[in-house]
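Before any comments, here is the structure.
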Amino acid sequence: MLPKSVTQGLVLALLVGTVAVARPRNLLSLLALGQGALDRLELDGLLNTLVARVHCTDGPCEKCLSVENVLALGKPDKPQPAPESVLESRHIIYLSAAAALYLNNPEKTCKDIQAGLLASHVDDYLATLESPEAMTLGLSQLLQKIEAHAASQPTGEKTCVDLPQLLEEAEAAGVSKSAGLVLTALLDHVINGSCFQGLPSPQYFVDFVFRLHSSDPPNITLHELENLMHHLGVGGEDHSDHDDHGDHADHSHPDRKASHQDSELHTPHNSNSSVWDTLCLSAKDIMAVYGLSEEAGVSPQAWAQLTPALVQQQLSGACSPYPTIRIQDQLSQTERYLYGSLATLLICLCAVFGLLLLTCAKCSTATHYIMQTFLSLAVGALTGDALLHLIPKVLGLHTHGGEGHTHEEEVGVGGQATWRLLAVLGGFYIFFLFESFFNLLLPRDQDSEKDGPCSHGGHSHGISLQLAPSNLRQSKQTHESSRSDLVAEETPELLNPETRRLRAELRLLPYLITLGDAVHNFADGLAVGAAFSSSWKTGLATSLAVFCHELPHELGDFAALLHAGLSVKRALLLNLASALTAFAGLYVALAVGVGEEGEAWILAVATGLFLYVALCDMLPAMMNVRDQRPWLLFLLHNVGLLGGWTVLLLLSLYEDNITF
């Protein structure tokens with residue numbers, strides 16, 4: 001029989017031991033099995049350990065991520081979980097993502113928790129890591145942040161955990177590799193106190209070169225070295241063996257081999273270290289890989305060490321000037337549909353804007369000048385978006401480096417391209433001024449004087465955009481009056497024999513306008529969908545350009561339908577029906593889920609569409625109009641053009657500084 005004091009001591013020790021072993025189990029295994037759960041005690045122990053692993057700038061970080069916050073992530077329909085609630089295994093991914101956000105930026109995550117934004121930011125973070133390229137870049141940056149925020153680094157561990165190891169563990173779990181699984185494996189190592197390495201090891205760069213260009217390890221043959229040098233654009237042709245013309249099989253064909261090797265650069269490899277192949281490293285990153293001090297610089301001996309890294313970056317094409325979108329600029333699938341639908345809805349409301357023509361029937365002259373201002377604004381917005389925003393993006397001149405990468409060079413290249421393309425608009429504007437001044441200063445034809453306050457010089461292109469103010473007036477006939485009477489009263493010139501032959505065309509005009517507008521709006525929807533799939537900034541710029549050209553276009557279509565003899569109700573319905581096809585184009589672009597390459601092609605086609613509509617449809621409608629106040633019209637045209645270009649120029653130059 002043990003003494004009472006000894007018995008109490010054993011019981012106390014047993015309780016302490018129970019608390020000590022109440023640490024979380026292997027989360028990745030729990031997630032892979034799909035069974036089991038974490039109770040509140042395990043969660044609390046996990047969060048305490050997580051906080052202990054992080055060091056903030058002003059000392060230890062506060063424990064702002066509570067058990068209730070985590071349980072709310074797992075059960076969004078129950079924001080106030082019961083005390084006996086547990087975190088099911090299928091919700092461990094959300095816990096891992098929340099922990100990753102905390103490890104990346106503890107102070108910001110605590111503010112998000114206080115504002116109630118943690119759940120939405122967790123969903124957004126998982127969405128940004130969907131593609132393999134984004135996952136590699138995002139997790140590499142996360143590992144570097146964990147290194148910076150680590151409270152202490154284990155000294156007894158020879159190698160630290162890197163991204164390839166995390167991917168291996170997620171793949172070995174027996175489930176498909178995804179960002180959530182990799183984050184769960186990462187959280188396991190954080191809890192176990194492992195150190196992390198966010199950049200590849202120096203040996204990786206040598207392995208990469210030999211993996212691509214050595215068919216007989218461990219050495220690179222002369223033939224393979226020739227192909228490697230050809231791919232790097234260095235070296236000359238060796239003429240020493242050209243005397244032997246009989247053995248042509250020994251001659252190298254660098255073009256053919258280089259093309260073959262180039263195709264291999266973009267294919268997956270068996271080596272687990274290939275996860276780094278698409279990572280573009282800055283000079284600071286490369287110096288960090290080799291442990292070089294920024295103050296001391298690179299010595300001749302160190303230069304020989306880091307040369308393989310420079311060769312690897314050239315061979316992999318990781319830093320090639322293709323458009324890449326910063327992770328924080330990308331939208332989740334839900335946000336793409338939401339913002340795209342809102343933008344398309346605003347564009348479709350342009351069709352209803354035609355009702356303003358009825359309210360301004362007695363002030364048709366003012367309506368005419370408003371239409372001309374919107375026409376010039378549309379030309380400025382379309383050409384500005386095409387030249388200053390879409391073309392640099394399609395050609396890869398407007399790139400955004402990831403966090404931690406040097407941005408000065410990219411800003412220089414993108415900014416220089418923007419100013420040069422602005423010079424293209426400058427040449428366009430100079431010749432616009434020349435033609436406008438010629439039209440203003442040269443004597444006008446007598447026929448144009450007889451045409452009234454504003455006519456259009458006989459130019460037939462874009463009939464819906466070249467209507468005189470008289471065509472915008474409401475009919476003073478009753479609803480019982482025939483449409484032919486309406487047309488005859490508003491346009492008595494139709495009574496002559498020549499225009500009678502045009503009556504059949506006028507009857508077909510509503511259907512032609514509706515069909516053409518429907519196809520046009522479908523293409524606009526495709527452009528908006530591809531733009532929002534790329535980034536919210538590209539979506540904003542494209543939506544602005546589409547809105548600016550749809551507003552005068554829809555107003556002109558509405559007036560043309562009234563001019564053809566349709567009732568107000570029917571004209572409005574046809575205009576709305578054609579406008580709604582933009583939603584079809586939007587959802588097709590979003591549902592297909594095109595990648596960066598597909599987005600570039602769609603935006604390239606949209607660029608051509610914008611330039612065609614601006615230069616072949618709307619610009620002639622501006623230039624061929626005749627008015628009794630030509631200088632006022634000239635002023636309004638300049639205001640619209642310069643206003644559209646200014647907005648798109650500012651958006652192109654300063655879009656990186658726009659944050660929400």
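A Cβ is built for glycine as well, from the same backbone N, Cα and C atoms used for every other residue.
Looking at Swiss-Prot, you'll find the mutagenesis P200 to L noted as follows: Reduces zinc uptake activity. Does not affect KM. Accumulated to high levels in the plasma membrane. No longer zinc responsive. Following the DSSP three-state reduction, the secondary structure of P200 (mutagenesis position) is coil.
Around G340 (mutagenesis position), the C-beta neighbours below 8 angstroms that are at least 6 residues distant in the chain are V528, G529, F532, G539, L586, L590. Annotation of the published mutagenesis G340 to D in Swiss-Prot: Reduces zinc uptake activity. Reduces plasma membrane localization; the original residue is retained in the structure shown.
Note on L382 (mutagenesis position): other Cβ atoms within 10 Å of its Cβ, all shown chains, come to 27. Under its mutagenesis entries, Swiss-Prot includes L382 to P with the note: Reduces zinc uptake activity. Reduces plasma membrane localization.
Residues or ranges marked as Zn(2+) 1 binding site by Swiss-Prot: H520, D524, H549, H553. Taking the Cβ of D524 (Zn(2+) 1 binding site) as centre and 10 Å as the limit, one finds 30 other Cβ atoms among all the protein chains shown. DSSP classifies D524 (Zn(2+) 1 binding site) as helix under the three-state reduction.
Taken from Swiss-Prot, the feature Zn(2+) 2 binding site covers N521, D524, E550, and the record attributes it to similarity to another entry.
In sequence order, L377, G380 are the residues of the chain that are 6 or more apart from G643 (mutagenesis position) and have a CB within less than 8 Å of its CB. Secondary structure from DSSP puts G643 (mutagenesis position) in a helix. Annotation of the published mutagenesis G643 to R in Swiss-Prot: Loss of zinc uptake activity. Abolishes plasma membrane localization; the original residue is retained in the structure shown.
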Pairwise CA distance, D524 (Zn(2+) 1 binding site) versus E550 (Zn(2+) 2 binding site), rounded so that it is a whole Å:
9
Given the recorded positions P200, N521, which one has the fewest other C-beta atoms within 10 angstroms of its C-beta?
P200
For H520 (Zn(2+) 1 binding site), which of the recorded positions P200, L382, E550 has the nearest Cα in space?
E550
Are there any residues at least 6 positions away along the chain from E550 (Zn(2+) 2 binding site) with a Cβ closer than 8 Å to its Cβ? List them or say none.
I347, C350, N521, D524, A579
P200 (mutagenesis position) and L382 (mutagenesis position), distance between Cα atoms, whole Å
45
